[in-house]
Amino acid sequence: MPWRRRRNRVSALEGGREEEAPPEAAAVPPALLTSPQQTEAAAERILLRGIFEIGRDSCDVVLSERALRWRPIQPERPAGDSKYDLLCKEEFIELKDIFSVKLKRRCSVKQQRSGTLLGITLFICLKKEQNKLKNSTLDLINLSEDHCDIWFRQFKKILAGFPNRPKSLKILLNPQSHKKEATQVYYEKVEPLLKLAGIKTDVTIMEYEGHALSLLKECELQGFDGGHRKPLFAIHWSVQRLFTGMQTLEPSVVCVGGDGSASEVAHALLLRAQKNAGMETDRILTPVRAQLPLGLIPAGSTNVLAHSLHGVPHVITATLHIIMGHVQLVDVCTFSTAGKLLRFGFSAMFGFGGRTLALAEKYRWMSPNQRRDFAVVKALAKLKAEDCEISFLPFNSSDDVQERRAQGSPKSDCNDQWQMIQGQFLNVSIMAIPCLCSVAPRGLAPNTRLNNGSMALIIARNTSRPEFIKHLKRYASVKNQFNFPFVETYTVEEVKVHPRNNTGGYNPEEEEDETASENCFPWNVDGDLMEVASEVHIRLHPRLISLYGGSMEEMIPK
């Protein structure tokens, strides 16, 4: 039966290991199928040509600079035989989709590394439905040691020539994430793929809130000079410093956890970048871009950032994006008050969203889902509008403004027109990313992109409790959640939220379980509680951090 024909395109880049492939590796993945690009193939320079058994067919295999192509070797048949022509159709995989190569051997129980050579196994990244990626294998069977050695070395050389894929990763793992399942997720699903790709790893367990911040702000990552360090890595990076230069000294950073962990690590990397640039971290108008790319493995009870980045909260997909070196530049916000930086972040909610999180934090002994549901119900029962003054700078997409922003000009110093609204607001959301999640499959801000240089300002004015609940329920449906008379949306570059309540937050004497400290207002910033007593100024900074992942169409060209 002929294979199903489909072309799988996944952008990629990088390296592998010389370990042997397991003998049970799959023969031919059904997704590696035929391509009609004969003219392109003819134009490519051929590196190697040989005969391998693929599936059950002996094939003429050609390795070019861009792809591996094969065609079954068949006896001559009369021209025009459609079944014969179909069987002899050329198939291919692009080299950029390969992330590892191994020698395939048949080993007995007592044998560890030696055994009868069977051929070569290629490990490939394929695109599935709904933004998912999967790893697959292709076996090239040939019993000749010399023949396989030549091909194996050529594949290794090709993989080593992909510079954007990480060679070493600093793993920050939050063992408390999602019912303490993050550790199991990493060691059972993530680490085997990283080892297969030949990526060195160093794992640090995040033992307390703020651990990642203190670690990444101070440590020298290239030496892994902290807890759980491996001395050989320091030698490895010292050698790289001599022969490859500073740009390859530091490994990429990967966070295994939920939104709280991911936001903390991103904040730490950005603070580290400002410190390295000699900037005053308390007052930052034009922050510099983080030097180290960040990978996010979704392993928390909420994975909004990873879900928005990858389009799906899928561990294997996130891991393969890291291995293949798929990088996205993502917009980041700064949150400041009275001119002092509070933190970097991607999204924030004030009002109902902030109070709900503050309530949930008081019941951490509950399971994450129970805590969230309980907090939502209680916040709805005590629904209260905040008297606010909101100023914002509308997004200007003109070329001259974008050029000025790219050069680092503070937007507040430009001759732009601020707008102001005031009144009673149930909720205020400011989001630089779509904020996809299980309760909002289309996103809390579905019209926002990861790096379009703007934020979504979503305001819910005071209304009845039933109407506000209808608005919340719309997030889980396909209907427009903003199609209510009390909901307003704006596309902005900067926002200032100034609460005008004199009491500030909740009155401690009014209820025993107040949701904020006295004279402070609760903010939900990337799932973390931030309590502020005065005006908060949110600025957007385009493409400030590099994250592994993103849709195929939005990835940075290699």
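Cβ atoms here come from the backbone N, Cα and C positions, even for glycine.
Feature annotation from Swiss-Prot assigns domain 'DAGKc' to 164-339.
For the mutagenesis of GLY260 to Asp, Swiss-Prot gives this note: Loss of nuclear localization; in isoform 2. The structure shown keeps the original residue. Within the same chain, residues at least 6 positions away in sequence whose Cβ sits under 8 Å from that of GLY260 (mutagenesis position) are ASN174, GLY300, ASP526, GLY527, ASP528.
Reduced to three states, the DSSP call for GLY260 (mutagenesis position) is helix.
Note on the domain 'DAGKc' (164-339): mean pLDDT across this stretch is 82.
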